[in-house]
Each structure stands twice: as C-alpha cells, then as structure tokens.
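Visitor: First the structure, which I've put down as structure tokens, then a few questions once you've had a look.
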Amino acid sequence: MAEEGPPEPSIDFVPALCFVPRGVAKDRPDKIVLTQAELARIIGDTQQELDEESDDDAEEGENAEEDQNDMDVDDHADANSENRDPQDEFQFQEYDNEANANVTSLANIVDAGEQIPDEDEDSEAEDEVIKPSDNLILVGHVQDDAASMEVWVFNQEEEALYTHHDFLLPSFPLCIEWMNHDAGSEKAGNMCAIGCMDPIITVWDLDIQDAIEPTFKLGSKGSRKQNKEQYGHKDAVLDLSWNTNFEHILASGSVDQTVILWDMDEGQPHTTITAFGKQIQSLEFHPQEAQSILTGCADGYVRLFDCRDAEGVNSSSIEWKVDGEVEKVLWHPTQTDYFIVGTNDGTLHYADKRSPGQLLWSVKAHNEEISGVCFNNQKPNLLTSTSTEGTLKVWNFDGTEAKHVYEHEFNMGRLQCMRQCPEDPYTLAFGGEKPPRCAIFNIKNSIAVRRTFGIPDAE
C-alpha cells in the first residue's frame, strides 16, 4: 500500500497581488537581526492584542446573551445575517476565529532561528540580488488558516519568475497597494499597504526582508480593558488607493460602509466618508485631480467625491447607478474624464465624469463577477477584463461601444485579481485558486490583439 502524503490544503488561492515598479527596490534587501528583548516585545505585544480581543469578545458575548432575551428568534437570525461578511465565500469567519494559532507559529519560526541570517550564507547568490530591470510582484497567498505575502521577482527580458522571500500576515489579505511614501522620511521608500479581513491596515517596508511585524498600522480596534480608543475601520478592508499627487494620503474602503482618507504621516484618519448604503468594494483617486476619489459600492452606486472640504464631503458626490453590485472602478490613465465600472453580474459600463448619471455604453462581458479591469496607456482604446469564471478578455472600445477581440482561459479556477506591469501595459499578472495560482501573461502573444491594435509582430 502506497504511503499517503500530507493532505492537500482545503483552501489555497491568491486573492490579491500588486506590481512594484522597476528600479525602486534595494538590490539586497536589509535583513534584520532581532535581539532577545525585541523578540520578547513583539511576541508580548501580539499576545496582548489577542488577549484584549478575547476579553472584548467575551464581554460583547455576555452583552449579546443578555440582549437575546429581548429578541425574537427571527430578529436574531436577521442580525446574524447582516453581520455575516458578504465576501466570506470561503468561510473565513472560521479562519479569523483561529487567530491564536498565529502566535504559536510566530514563536516557532523565531525559535528555530530561521529569521536570523547566517554569516556564512552566500549573499552573492544571483537570485538574492534584485536587478534594476526586475519587477517585484507582491502576491497575497492564503493556504488553509495561514496567510502570507510572497515577494516574487519578475524579469521580462530574461523570462524569469521566482519567489524571493515571504512573510506572514496577521489576517487573510484582500487588497495590496504599493507606494513610495515612507512616513517620517524625506526619501522615497518602497512600501506596501495591505487590507485584510481584519480592520487594521498594515504598512510594510519592502526593503526589509525578514520583517515579522509591519512598519506601522492604520487603525486600532480599541480595548475597554486597556482604555484604548477605537479608530479607523470596524470591519474588513476591501480596497486601497494611494494618492500619487498627495503622497501622504491613502484611501481605504471597508465592509463597515465607510471610506477613510488616512494621513500616513500622522497615522490618523483625515477624512471619513459615510455616504454609502453597503460595503465599498472598489475605489481610486483621480490620476490628476488629487481631491477627487471614485468609489464603487455594493448598493449599485458609483460615486465621485470632492474631498477638499472634509466637513461637507458626504454631500459633495455625483452618482451613477448600475444594476447589481459594483466590483471594480478604474480611471482611464490618459483620457482622464472617463472611467470603467465592473459589476457582480459580469457587466462593464463606461462613463464620463462630466455627465452624472449617464452611461456611455454597457456590455455583458462575462457570465460571473468582474474581478479585474485594466486600461492600456499605450493604446487608449484597449481594455482588458477578468472574471471569476476564469477568463481574460480583450476589448476594443470607443465612446459608443466595446467590441470583443480576444479571450484566454487560464484553467486556474476562479480568477480573483488582475494587475498590470507598470512598464509594459501588455503584461498582466493574475491570481487564482488552482495551480499555478499566480500567472503572468502578455496579450501581445495574440495575433488578434496585434492586428486589431496595430502592434508590430515580435522580431
């Protein structure tokens, strides 16, 4: 009888990924050697946070038990339904309830000494060196109850793709945003913000290879026991957008039905937008107008806010209504009055910010929800879309219609995300739920794409 190997993970997929531009990463990321005191502090802080959450959860449970006596059974069921995470297709409520396991994992890793670099290691190994021609790809990976960020190296010229290093995350990642703003430093950084099932946004320095805690966090759950005030989001963070014009500002959208504009230099919310009927699933700052942010909500509304007046921002929006839930919104990078909207029924809508409430065209692009959209800054009439049905499609569009050009089936199960290489808009990265789970694809490989958009054949 053949020996049985380890069981296959029941959950294994890539829910989020992000490109890092070439030339911004250190050629050799710093490796941190922790002292025993620093190690004890990190483990102690983590354990304290979990103890505080456990105490608060217990107190909330006692209060809920008292309140239950005053409720109808039907009302109680409705409340549970409302509190259930709408993104929880893989039952990650159970994953969050197992948070205590992460502390044990953290302690074991540190005790094993695997985070401490050996002086005898060959630091000149080629794969360790990040070249100016390399892109990094930040890959959020979920495997059963473990969540991690994998930092991949992608070199287009050499056709190389490999994992450089990874680090543990405190919760299941939902969105990743790269930014070069290093809070507290006058120099440009190499940072990323991660939104998770947990309401706290973590910000990591990508030039530090062995980090076991983020550089800083945005938000606090608060603690009655420690008399700590709650601030920031109260539920999962579904999307992030960095303001490239005001580089200290990061926007986040949440299941708690708010958008927060964070001042990263202060580590505090600057503006909170509450004009939503359901969770915010997508948002993006305008590429040129720093005060404008576009949001997509599960209530079927796309809203454009002027954020210059923090007090009046909730009444400043203009709106577009579509059928279904808004899954994606994206500004056109060169024709910046226009934007695309993707919904949970697989429809794409194109609109002009100067025409509130009007849609220029709509097309039933996919049979399932839109999980990614990308414009092309070299070909302004080229649009790509992906869906959880597992396909990539390429569209040729103008102000009146979109025509299907090409499609590709990845056989990776449900495609969860798609992002575009900053230096080559034809090269796209995808995250899915079946091997290889992360894939790179260049749409110029398609003859139909080259012919339609006048792209020369490769030599």
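The chain as shown is numbered from 1 upward.
Backbone N, Cα and C define each Cβ position, glycine as well.
Don't look for the substitutions in this one, it keeps the originals.
Annotations for this protein, taken from Swiss-Prot, read as follows:
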- Ser252 to Ala: Reduces expression levels; does not affect phosphorylation (MUTAGEN)
- Ser385 to Ala: Abolishes phosphorylation by TORC1 signaling. Results in loss of nucleolar localization (MUTAGEN)
- Ser385 to Glu: Impairs nucleolar localization (MUTAGEN)
Visitor: My understanding is the cutoff is Cβ-Cβ under 8 Å with a sequence separation of 6 or more in the same chain; which residues meet that for Ser252 (mutagenesis position)?
Guide: Gly195, Ile201, Leu218, His233, Val237, Asp239, Leu240, Val259, Ile260, Trp262, Leu283
Visitor: Enumerate same-chain residues with a sequence separation of six or more from Ser385 (mutagenesis position) and a Cβ-Cβ distance below 8 A; give 'none' if the list is empty.
Guide: Gly342, Leu348, Ala365, His366, Ile370, Gly372, Val373, Cys374, Leu392, Lys393, Trp395
Visitor: When DSSP is mapped onto helix/strand/coil, what comes out for Ser252 (mutagenesis position)?
Guide: strand
